[in-house]
Amino acid sequence: MDTSFFPGNHWLFFSVDLLVFLVGLPLNVMALVVFVNKLRRRPVAVDLLLLNLTISDLLLLLFLPFRIVEAACGMKWILPFIFCPLSGFLFFTTIYLTSLFLMTVSIERFLSVAYPLWYKTRPRLAQAGLVSGICWFLASAHCSVIYVTEYWGNATYSQGTNGTCYLEFREDQLAILLPVRLEMAVVLFMVPLCITSYCYSRLVWILSQGASRRRRKRVMGLLVATLLIFFVCFGPYNMSHVVGYVRGESPTWRSYVLLLSTLNSCIDPLVFYFSSSKFQADFHQLLSRLIRACVPWTQEVSLELKVKNGEEPSKECPS
């Protein structure tokens, strides 16, 4: 990797990955709790799809510490090499799972509004489970190229190129990698983007004919969050695939726009939040419980500190 592209660039990677981990992990854990409880009470297809998206985000976040360690070490891979392709495989798989599941959610939302009677007569939950399995298969099958690339040409390869992990590539590796990246940009990004854009544009038009203001506002929030993920988080990264294929090389700036892709695990909870009013209510309820659980503990600690310092605890609230 060209370290002259950004002075001290590994600290940029370290800071962004650490921030995403600290913000995204608690948000997605809370979303996981909400969706599990919702599915236990009343299973709905869209909630099953969003649950899979949450699990995908959590996988990315749980393996993000590997990238944090890598960045702290100057973008050199010091961990056992077996974790290099594994962390890369899970990292990129979850990125493309996001685009696929956002597409399926948009289709589900569109069908429920455009064809409500037909929608209610279909076994949506079973279909959602099947679609989820297909999404996991498509994303993981495409991203398995990471294993092919890292071990290509030498079955006993014990370290990446120049001691890095999936950052620098030999010519024989690029010959395999670049065409697959182009296909991923088309199949796993551009196609989902087109389908998602169509579904939400139609959904907004239908709701503009007579839906309540609150429902229109929720759908617009869902639309903005979804398009933000596609265009800001995933757009520049997938454009690097097209540029790399045309130029016959892995662009130097690819790793930097990849940072934007990691932000999706922090933005996805916005999609969850605007997905339904029931999720908003359950999320607020869970958040209130957490706050109530933490506040007495902080008050108790504060009281103990006052006693230790010889101060008399206040019995009245200030007016």
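Cβ atoms are placed via backbone N, Cα and C, with glycine included.
With a cut-off of 8 Å between CB atoms and residues at least 6 apart in sequence, the same chain places nothing near Arg40 (mutagenesis position). Quoting Swiss-Prot on the mutagenesis of Arg40 to Gln: No effect on activation by propionate.
Quoted from Swiss-Prot, the note on the mutagenesis of Arg41 to Cys is: No effect on activation by propionate. According to DSSP, Arg41 (mutagenesis position) sits within a helical segment. The Cβ neighbour count for Arg41 (mutagenesis position), using a 10 Å radius over every protein chain in view, is 11.
Looking at Swiss-Prot, you'll find the mutagenesis Arg170 to Trp noted as follows: Loss of activation by propionate. Cβ-based neighbour count (10 Å, all protein chains) for Arg170 (mutagenesis position) stands at 11.
Experimental mutagenesis is annotated in Swiss-Prot for Leu223 to Val, with the remark: Constitutively active. If you draw a 10 Å sphere around the CB of Leu223 (mutagenesis position), it holds 21 other CB atoms from the protein chains shown.
As a published mutagenesis entry, Thr252 to Val appears in Swiss-Prot alongside the note: Reduced activation by propionate. Thr252 (mutagenesis position) is surrounded by 13 other CB atoms, counting those within 10 A of its CB over all protein chains shown.
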Worksheet item: Of the mutagenesis positions Arg170, Leu223, Thr252, which one sits closest to Arg41 (mutagenesis position) when you measure Cα to Cα?
Response: Leu223
Discussion item. Please report the distance from the Cα of Arg170 (mutagenesis position) to the Cα of Leu223 (mutagenesis position), rounded to the nearest angstrom.
Written reply: 41
Discussion item. Under DSSP, is Thr252 (mutagenesis position) part of a helix or a strand, or is it coil?
Written reply: coil
Fill in: Alpha-carbon distance [Leu223 (mutagenesis position); Thr252 (mutagenesis position)] in Å
32
